[in-house]
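**Q** Starting off with a structure, shown below.
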Amino acid sequence: MSASSLLEQRPKGQGNKVQNGSVHQKDGLNDDDFEPYLSPQARPNNAYTAMSDSYLPSYYSPSIGFSYSLGEAAWSTGGDTAMPYLTSYGQLSNGEPHFLPDAMFGQPGALGSTPFLGQHGFNFFPSGIDFSAWGNNSSQGQSTQSSGYSSNYAYAPSSLGGAMIDGQSAFANETLNKAPGMNTIDQGMAALKLGSTEVASNVPKVVGSAVGSGSITSNIVASNSLPPATIAPPKPASWADIASKPAKQQPKLKTKNGIAGSSLPPPPIKHNMDIGTWDNKGPVAKAPSQALVQNIGQPTQGSPQPVGQQANNSPPVAQASVGQQTQPLPPPPPQPAQLSVQQQAAQPTRWVAPRNRGSGFGHNGVDGNGVGQSQAGSGSTPSEPHPVLEKLRSINNYNPKDFDWNLKHGRVFIIKSYSEDDIHRSIKYNIWCSTEHGNKRLDAAYRSMNGKGPVYLLFSVNGSGHFCGVAEMKSAVDYNTCAGVWSQDKWKGRFDVRWIFVKDVPNSQLRHIRLENNENKPVTNSRDTQEVPLEKAKQVLKIIASYKHTTSIFDDFSHYEKRQEEEESVKKERQGRGK
């Protein structure tokens, strides 16, 4: 076949060019010079154009690659600028990836990414003898021509162009249908399942591999370093050596190494050790606080015994013994230092009398020596009543059984006290004083009755949860007199009273009685000097008179006597400093 006949048969869209340079009539070349390049196999595939035109359709989607081997003859560009030579990416063979390399930057990857007729991808600069003039034999780690043709194929992270990752030499036991480094990953996953660092150390390392075996090994060691890290310092030779060691040594080593040896979180046994040794590692101040709570709880447990004695035995003996035992109360003692400390240490949500405290309220120790005095009093004077209380009992008939609660004429008021100290002194001196507004209301009620009926006062301490007694108003209010015996000096005026009932009646016994003159609220939810209608007052008086009480302020009478003496001594000291 002659060159002229071939040129005449070319399509019109193609120029009179052949690969690797222009050919014209004037060059004087013979027809035989084109025989190696013009074979009959090129006729069925006339879709590709000259290789120098890298941006023609053959750059993107030619049907097939070259039909001849590059090893037949050396190439020449004919003086043209060196351009990369590309072939098609057609069918996949031998499991190689299908992608389009970047043609304009001369990557040393494969010339044709898809092999033809079972051959591997051709390298642009293979190190064979046919291309010895094009490059160095030691370039890009390609030692022999066989290795260049058999194992040098590229893997690109993207489907079109981009930076390519050089193909690596396959392992001895690695087939061509696996990407380089897959066996390394498989062995690394096996090492993770086994949970041992020995398998990771046997993983083969490939220099420059895209998936570095060193990183896998380090990850395996890091993931498995948590349990073995604690055993690494002793390094036993066999399992028998490990079994011969004490069982409790390894948790201790784990705890120390987990804290100071590494940055990893401590093993779960670390928390178990903390739970077991919480009492030893706790703050030192916690032990005194627990001891204080236990000491405070002791008089609380001792108080129910006098309660039982009061119910079964004679009231004076029981009341005296309880009065010696329970001594704390909310009103401030005369000593400011003790007051500030004790009130901060024990502030209940609701005030309850010390005798009725039980274990639910920790209002002990308003008096600095309350706990010690209660224990000493219970052992030293269990049967000796206070002389003042004995005198009061002899004069007054408290808690009478023949009380006439069915009133025909009379008025009843609720009295709310700030503290039981004032209740104690009201019983002791048979006097009372209310607020300025309360005094006017009580005085008007007393004067309105004019002896036609009694004026009863139902006493209750704020926040106590019970009524502590009933007294009868015996005189009008004297606004010009100041008693000077109350826990606070702000009260002015005074009137005489006579105490009839001295007992603790819980609010639960009276809560069902509602007052129509106070928004239909329970009688237990009343303010100071709140008047109770006569019919409702009869119900209240009946319940209080018939209620079988177990506690009263008489149980703490000795305690309040001592508090009063302390307050009087403090007042005298203040008066002496003021002079």
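Note: Cβ is positioned from N, Cα and C throughout, glycine not excepted.
Remember, predicted model here, so these are calculated numbers, not experimental data.
Marked as domain 'YTH' by Swiss-Prot on the basis of sequence analysis: 410-544. Among the sequence features in Swiss-Prot, the mutagenesis site Arg411 to Ala is noted as follows: Slightly decreased binding to RNAs. In Swiss-Prot, a mutagenesis experiment is listed as Lys416 to Ala, annotated with the note Decreased binding to RNAs. According to Swiss-Prot, the RNA binding site annotation covers Lys416, Ser417, Tyr418, Asp422, Trp432, Cys433, Asn462, Trp486, Trp491. Here the residue is the original one, while Swiss-Prot reports the published mutagenesis Trp432 to Ala with the comment Reduced binding to N6-methyladenosine (m6A)-containing RNAs. Reduced ability to undergo liquid-liquid phase separation. Reduced binding to C5-methylcytosine (m5C)-containing RNAs. Quoting Swiss-Prot on the mutagenesis of Arg441 to Ala: Slightly decreased binding to RNAs. According to Swiss-Prot, the experimentally introduced change Trp486 to Ala is described as follows: Reduced binding to N6-methyladenosine (m6A)-containing RNAs. Reduced ability to undergo liquid-liquid phase separation; when associated with A-432. According to Swiss-Prot, the mutagenesis experiment Trp491 to Ala carries this note: Reduced binding to N6-methyladenosine (m6A)-containing RNAs. Under its mutagenesis entries, Swiss-Prot includes Arg527 to Ala with the note: Decreased binding to RNAs.
Can you tell me where each of these features sits in this structure?
**A** DSSP assigns Arg411 (mutagenesis position) to a strand. In sequence order, Ala445, Ser448, Met449, Gly453, Val455, Tyr456, Glu531, Leu534, Ala537 make up the list of same-chain residues 6 or more apart from Arg411 (mutagenesis position) whose Cβ falls under 8 Å from its Cβ.
According to DSSP, Lys416 (mutagenesis position) sits within a strand segment. The number of other CB atoms found within 10 A of the CB of Lys416 (mutagenesis position), across every protein chain shown, is 19.
Taking all protein chains in view, 18 other C-beta atoms sit within 10 angstroms of the C-beta of Tyr418 (RNA binding site).
The number of other Cβ atoms within 10 Å of the Cβ belonging to Trp432 (mutagenesis position), over all protein chains shown, comes to 29.
The C-beta environment of Arg441 (mutagenesis position), restricted to residues of the same chain at least 6 apart in sequence and closer than 8 Å, consists of Phe413, Thr529, Glu531.
In sequence order, Asp421, Asp422, Arg425, Cys433 make up the list of same-chain residues 6 or more apart from Trp486 (mutagenesis position) whose Cβ falls under 8 Å from its Cβ. Secondary structure at Trp486 (mutagenesis position), as computed by DSSP, is coil.
Following the DSSP three-state reduction, the secondary structure of Trp491 (mutagenesis position) is coil.
According to its DSSP assignment, Arg527 (mutagenesis position) is coil. Residue environment of Arg527 (mutagenesis position) contains 10 other Cβ atoms, counted within 10 Å of its Cβ in all protein chains.
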**Q** Would you pick out, from the recorded positions Asn462, Trp491, the residue whose Cβ has the largest number of other Cβ atoms within 10 Å?
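**A** When each Cβ's neighbours within 10 Å are tallied, Trp491 tops the list.
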**Q** Taking the centroid of the Cβ atoms of Lys416, Ser417, Tyr418, Asp422, Trp432, Cys433, Asn462, Trp486, Trp491 as the RNA site, which other residues of that chain lie with their Cβ within 8 Å of it, listed in sequence order?
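**A** Sorted by sequence, the hits are Ile415, Ser419, Ile423, Ser426, Ser434.
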**Q** Work out the three-state DSSP category of Arg441 (mutagenesis position).
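**A** For Arg441 (mutagenesis position) - judged by DSSP and reduced to three states - the answer is helix.
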**Q** By CA-CA distance, flag whichever of Lys416, Tyr418, Trp432, Asn462 among the recorded positions is nearest to Arg527 (mutagenesis position).
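**A** Going through Lys416, Tyr418, Trp432, Asn462 one by one, the Cα closest to that of Arg527 (mutagenesis position) is Lys416.
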**Q** Which whole-number mean pLDDT does the model give the domain 'YTH' (410-544)?
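**A** Residues in the domain 'YTH' (410-544) carry a mean pLDDT of 95 in this prediction.
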**Q** Sorry to bug you, but what's the C-alpha spacing from Asn462 (RNA binding site) to Trp491 (mutagenesis position), rounded to the closest Å?
**A** 17
**Q** In Å, how long is the longest CA to CA span across Lys416, Ser417, Tyr418, Asp422, Trp432, Cys433, Asn462, Trp486, Trp491, which the record gives as the RNA binders?
**A** 17
**Q** Hey, how far is Trp432 (mutagenesis position) from Lys416 (mutagenesis position), Cα to Cα, in Å?
**A** 12
